[in-house]
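Going by Swiss-Prot, these are the annotated features:
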- Tyr24, Cys66, Asn71, Asp103, Leu104, Ser138, Phe139: S-adenosyl-L-homocysteine binding site (BINDING)
- Thr31, Tyr156, His159, Trp160, Arg225, Phe321: caffeine binding site (BINDING)
- Asn177, Asp263, Phe265, Asn266: Mg(2+) binding site (BINDING)
- His153 to Tyr: Increased theobromine synthase and caffeine synthase activities (MUTAGEN)
- Arg225 to His: Reduced theobromine accumulation (MUTAGEN)
- Ser269 to Cys: Increased caffeine synthase activity, but reduced theobromine synthase activity (MUTAGEN)
- Phe271 to Trp: Enhanced theobromine synthase and caffeine synthase activities (MUTAGEN)
- Ala272 to Pro: Reduced theobromine accumulation (MUTAGEN)
- Val317 to Met: Enhanced theobromine synthase and caffeine synthase activities (MUTAGEN)
- Pro332 to His: Reduced theobromine synthase activity, but normal caffeine synthase activity (MUTAGEN)
Amino acid sequence: MELATAGKVNEVLFMNRGEGESSYAQNSSFTQQVASMAQPALENAVETLFSRDFHLQALNAADLGCAAGPNTFAVISTIKRMMEKKCRELNCQTLELQVYLNDLFGNDFNTLFKGLSSEVIGNKCEEVPCYVMGVPGSFHGRLFPRNSLHLVHSSYSVHWLTQAPKGLTSREGLALNKGKIYISKTSPPVVREAYLSQFHEDFTMFLNARSQEVVPNGCMVLILRGRQCSDPSDMQSCFTWELLAMAIAELVSQGLIDEDKLDTFNIPSYFASLEEVKDIVERDGSFTIDHIEGFDLDSVEMQENDKWVRGEKFTKVVRAFTEPIISNQFGPEIMDKLYDKFTHIVVSDLEAKLPKTTSIILVLSKIDG
């Protein structure tokens, strides 16, 4: 199935479910690492909300693209802890926290809500009672009533696209990104342009929807996968997709995958530069940029001394967030072979010395009026 429409992507874009060894819940250590780096930005956003004269009785916060790992629990705990701190400082009496957890319909909401222990949300007798609700649906459209949210958080979700970029086949119906699943050094310029155009369209839709839902002077804290350099085909920003394409091509050569399935598949994700993100926000004009920064991190797997252990652990992380969409295109029956091949490529081609991963932290405030 070619991922040419938003409806198709929405059906298959989710992290691996459950709590098994290939699940996202068990393989989200890197995004936890990213979230810990972004925690000060979230803390500052809550502080900022208290400095703006909202006369709050309840703070309404949304975590968009929450998945089902422990990262969402850390977000809730951080917001709640900062609210309790400010309440003690300001002698607030009846402040409550309402958190909306959003992701697409295929998300493992059962595992997510099973993890919402009293340690995360506390109890209703505490100084800041916390109430949690699930909100399934695409964040590229409206999810909440007008002027209903004070704080929006999203981590490692906004770089996913509503569909594979348009215009990646010729008039004759030939694939323009043959043998690849993302931008690469061999991709023609039209592929790069199509990916940036799709990200521009989708991120603008995201901002437009939030501009209607967030109250004036409300805050958004967005963490997304990105890149430091201007070249989107730089190995640091596309190595995961490049290695996956190599693994798929190996199975094509063995007759296990039809070549046309590889040629017509383009991953619906884009790792933008800081300049591209900034430009889209400024063009939209609904939010001011309070803070934007990029930072590079080694994956936690790099702490392992043995290259095979590093490679296998990295494969589990990649499988956790790619298997549903990859399986939908190429078939569940060859997933074990595919990710085993991926491990061998990681170890032999890179000696499991993985490039650093770039993340972008973006803090926005809704313009008043």
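Backbone N, Cα and C atoms are what each Cβ position is placed from, and that goes for glycine too.
Original residues only.
Cβ atoms within 8 Å of the centroid of the Cβ atoms of Asn177, Asp263, Phe265, Asn266 (the Mg(2+) site) belong to the same-chain residues Ala164, Leu168, Ala175, Lys178, Gly179, Lys180, Ile181, Leu262, Thr264, site residues excluded. In this structure, the C-alpha atom of Cys66 (S-adenosyl-L-homocysteine binding site) lies 20 angstrom from that of Ala272 (mutagenesis position). Of all the binding-site residues in the list Asp103, Trp160, Phe321, the shortest Cα-Cα distance to Asn266 (Mg(2+) binding site) is found for Trp160. Of the candidate recorded positions, Ser138, Ser269, Val317, the one lying closest to His159 (caffeine binding site) when CA atoms are compared is Ser269. Highest Cβ count within 10 Å among the binding-site residues Asp103, Asp263: Asp103. The shortest Cα-Cα distance between Asp263 (Mg(2+) binding site) and any of the recorded positions His153, Tyr156, Phe321 is the one to Phe321. Ala272 (mutagenesis position) sits 12 Å from Tyr156 (caffeine binding site), counting Cα to Cα. When the Cα atoms are compared, Phe139 (S-adenosyl-L-homocysteine binding site) and Trp160 (caffeine binding site) turn out to be 11 Å apart.
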